[in-house]
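> Questions regarding the structure given below will be posed in turn.
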Amino acid sequence: MEIRGLITRLLGPCHLRHLILCSLGLYSILVQSVHCRHHDIGSSVAHQLGSKYSQSSSLSSSSQSSSSLAEEATLNKDSDAFFTPYIGHGDSVRIVDAELGTLEREHIHSTTTRRRGLTRRESSSDATDSDPLVITTDKGKIRGTTLEAPSGKKVDAWMGIPYAQPPLGPLRFRHPRPAERWTGVLNATKPPNSCVQIVDTVFGDFPGATMWNPNTPLSEDCLYINVVVPRPRPKNAAVMLWIFGGGFYSGTATLDVYDHRTLASEENVIVVSLQYRVASLGFLFLGTPEAPGNAGLFDQNLALRWVRDNIHRFGGDPSRVTLFGESAGAVSVSLHLLSALSRDLFQRAILQSGSPTAPWALVSREEATLRALRLAEAVNCPHDATKLSDAVECLRTKDPNELVDNEWGTLGICEFPFVPVVDGAFLDETPQRSLASGRFKKTDILTGSNTEEGYYFIIYYLTELLRKEEGVTVTREEFLQAVRELNPYVNGAARQAIVFEYTDWIEPDNPNSNRDALDKMVGDYHFTCNVNEFAQRYAEEGNNVFMYLYTHRSKGNPWPRWTGVMHGDEINYVFGEPLNSALGYQDDEKDFSRKIMRYWSNFAKTGNPNPSTPSVDLPEWPKHTAHGRHYLELGLNTTFVGRGPRLRQCAFWKKYLPQLVAATSNLQVTPAPSVPCESSSTSYRSTLLLIVTLLLVTRFKI
């Protein structure tokens, strides 16, 4: 079902602008039982939330705001694209999970749906071990292909290597099972399917949005891994394993913007990526063996085990594996740092715009169960909380597209519907508790965020206010209204404190400042402050931490100029896209991309982004310590080193505001006026006095 149709059916125009900032509502800060959860947030799918679901959300205090990431993008049919589609696999599966000690046998019948024209990927068995493109993995032989990077350099690529059995039929919603052995030589020359998900159609064929849509066929048969190796074949090369983002409801490893060829060939590293289940198919939780939750994270974990056991066959060093990901991908990386099941499967981590403490990263078990039952009800399945097996049995029979089309009605407002949960298996406790107790992998991390993290999502939610065009501004009245819509669960004192913190008091009526304040409000709450928190905790434990603030806006960026440097804008440069001369990047942007790739690959090789000897081309990147808190600004022609970033605003969200809410929970505070009086600054004097007084009460216990 198209998102446009859902918007028309579910939403009246007056509801569209209520969808954004509710996820910014402080509800998840104030009520710790739920942690909301990419290019990981704000996506078209948030528009599917109708007023009837908003009303139903009041039935449960655990139902919270739904902020959806638009991390889905373009269907690129270009024959030169790095990834092109294929499908394959047999019909019966033998479940033998040596890692978990599980033995059983089930069968997927031949009626399993396949896409027309795509066949099983087996080649003739005439390949010999002398063929450098034929690799013998622990499950069987695979044949790769040689590709040319845009720079003209060659790489060898193996795409669509099965690391798990297809999660079809009775395996839907379950943890993955290792792939079975095969005979002959398996063709690994075409990229894998993308896992079933909704597709962003909100802005039509606008490239700034469609670049995140899956570009290979959608299928439940999607658990495959890709390996790209520089030529000549290295020995014991560092491995960089990419985990894509998309709010846990979308995304695919095959996007053009993730093209592995340039990074691998320019930096002499092996680049690996994996597909994992998203949306309800990957994260539905009912607390039963049939629907244990976190299936998508277990997919990732199984892929990490495959890399550990096989990457040496491709010239990689299994003792130098670095995970890197963005948005929900960065959250995934961070959860592997926390999980006892994953900690020993890799060495280092790069987290781009994501942290496990983000309000959208996890939900409680109770909320996850409620959402699963709402989905069951939406697709006419049994939804009795005392008969969960009946719900799962029915949900397994439904078309996967029907599930993902209906899951956005399974929650109140402004949350990604199916995200990780503390399941007692992959995660034993909340990320906050793990960080506080020091129960996480002690290692080197590189992390950071972008200057305008919030705009991408606001454009999808406040569609009437922030239109996708130049010259958009926000009046003071519109700003105050947006803050109210953004924070529906907090009292008047807290809401006025937010207004005060994000007002430009030099020019409080400046329409550009008011617009930009909304971006900072969203970006600080959902991204920057959580990234800061994670980096700080790692630094306090004595780990090597390197932090960045990404500030470069591509000259060819299709979004309006006022959107600045948005969520995900660094990805092109990490993978070396500017080096593709056909895409029109300027020479200084090509050099900048080379610098970013070198920083990232240096870190993967040594745990330090700096070169072994000082270089004028690579400014020194200082460590982010618990006291210094330094970060490097990543932009054209800049070597600026700052502290933070945004320490004051993050102290506001993480320290001051929770205390203010606690101190004023029983007070009635007059809300700020919709239209400021003669002077915007004078209208808040009484409120400011109250806030300061309450802070003193909280701080000094007077």
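Glycine residues also receive a Cβ, built from the backbone N, Cα and C atoms like all the rest.
In case it's useful when we look at the structure, here is the feature table from Swiss-Prot:
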type: VARIANT; residues: Gly247 to Ser; note: In strain: SR; confers resistance to insecticides
type: ACT_SITE; residues: Ser327; note: active site, acyl-ester intermediate
type: ACT_SITE; residues: Glu453; note: active site, charge relay system
type: ACT_SITE; residues: His567; note: active site, charge relay system
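Are these features on the surface or tucked inside, and what are their neighbours?
Cβ neighbour count for Gly247 (variant position) (all protein chains, 10 Å cutoff from its Cβ): 34.
Around the Cβ of Glu453 (active site, charge relay system), a 10 Å sphere holds 28 further Cβ atoms from the protein chains shown.
DSSP classifies His567 (active site, charge relay system) as coil under the three-state reduction.
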> At a 10 Å cut-off from the C-beta of Ser327 (active site, acyl-ester intermediate), count the other C-beta atoms across all protein chains.
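So the number of other Cβ atoms within 10 Å of Ser327 (active site, acyl-ester intermediate) is 32.
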> Taking just the CA atoms, what is the gap between Gly247 (variant position) and Ser327 (active site, acyl-ester intermediate) in Å?
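Here the two Cα atoms lie 7 Å apart.
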> What's the CA to CA span in angstrom from His567 (active site, charge relay system) over to Ser327 (active site, acyl-ester intermediate)?
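Cα-Cα, rounded: 8 Å.
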